[in-house]
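Straight from Swiss-Prot, the features:
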VARIANT   Met45 to Ile  In strain: 569B
VARIANT   Val100 to Ala  In strain: 569B and 86015
VARIANT   Val272 to Ala  In strain: 569B
VARIANT   Val281 to Ala  In strain: 569B
VARIANT   Ala349 to Ser  In strain: 86015
VARIANT   Lys381 to Arg  In strain: 86015
Amino acid sequence: MSIFIHHGAPGSYKTSGALWLRLLPAIKSGRHIITNVRGLNLERMAKYLKMDVSDISIEFIDTDHPDGRLTMARFWHWARKDAFLFIDECGRIWPPRLTVTNLKALDTPPDLVAEDRPESFEVAFDMHRHHGWDICLTTPNIAKVHNMIREAAEIGYRHFNRATVGLGAKFTLTTHDAANSGQMDSHALTRQVKKIPSPIFKMYASTTTGKARDTMAGTALWKDRKILFLFGMVFLMFSYSFYGLHDNPIFTGGNDATIESEQSEPQSKATVGNAVGSKAVAPASFGFCIGRLCVQDGFVTVGDERYRLVDNLDIPYRGLWATGHHIYKDTLTVFFETESGSVPTELFASSYRYKVLPLPDFNHFVVFDTFAAQALWVEVKRGLPIKTENDKKGLNSIF
């Protein structure tokens, strides 16, 4: 004997899903049904379950009217023992704002208590197993379910309509502790994708008009022109940034935005570049975001911090250049060539001034001078580092 709370936004298949998962098995097992779900079609149910209509026992309570809501609110006064209660929009029956004083109006008369009826609302839900009642409740939001019911239920069932990602008639069913909302990943006990059989929708009237439509958010992503356009723009920006399209003459028209030759002589002052003597070309002419990092109008922002893009950084006594990458303990490590040898970027973790942020494809990285609020956009030169040992000598003069 259980209390099931099925909840989800309108159109998330909570009623049809609960009917399919809870009500039909109860009917098949011969249970007496007490429900407020309108327009149940017994003939279609019987055909689907392969049983006779005469074997289906359903008691309908019209909760669209106040008298019906009060009757259902006191179900333990009169409900047959071992009945299955299927109550739609339970927040209308027992609003969560009801106080202990309000609920006393639902208390059982002494003569019914003498007939082994629960004496109060709280006792009815706490002892539903004792009386053989299974109770299935649906609501748009589990917050609309009274706390005393949630405490007795233990488990909630959250519905999410997968039509929002183009998969009509499917929903994700997440089980969770009824004390929480089920909306966080950490709340989920189990998660399943389910598809409701089409005959289920013809077994009841989901609206007072008898007509219902799937969520308008159910347009498939690959059919939405705005989404396709957005994906196209994002793809071009990432390609422009990560795959060197800003250096391709086909895209640049052969302008001087290309990186200078790697064969040029080292600069006289200590700078950071993508190769010895080369100049880092900052992507200042376009804007995009990767996670918390955004590039726009010649500036790089990371969270609340803002840095001006520059062509080089002044680093005392030595220059740093990206020389390649190396697989170490299954982790891709970018090295820098210094006067002391090749230094992994991990050593920058101990720096108060300089920080290094690799971008997702490790083709580029950003070096931040936190004191000067400057950022240098650097492209990784492929190949092995000059030295593989981690030479830390003299690094204190930098960091």
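Glycine residues also receive a Cβ, built from the backbone N, Cα and C atoms like all the rest.
For the recorded site, Val100 (variant position), the DSSP three-state label reads helix.
All protein chains included, Met45 (variant position) registers 23 other Cβ atoms within 10 Å of its own Cβ. The distance from the Cα of Val100 (variant position) to the Cα of Met45 (variant position) comes to 39 Å. DSSP classifies Met45 (variant position) as helix under the three-state reduction. Summarising the environment of Val100 (variant position), the number of other Cβ atoms within 10 Å of its Cβ, over all protein chains shown, is 10.
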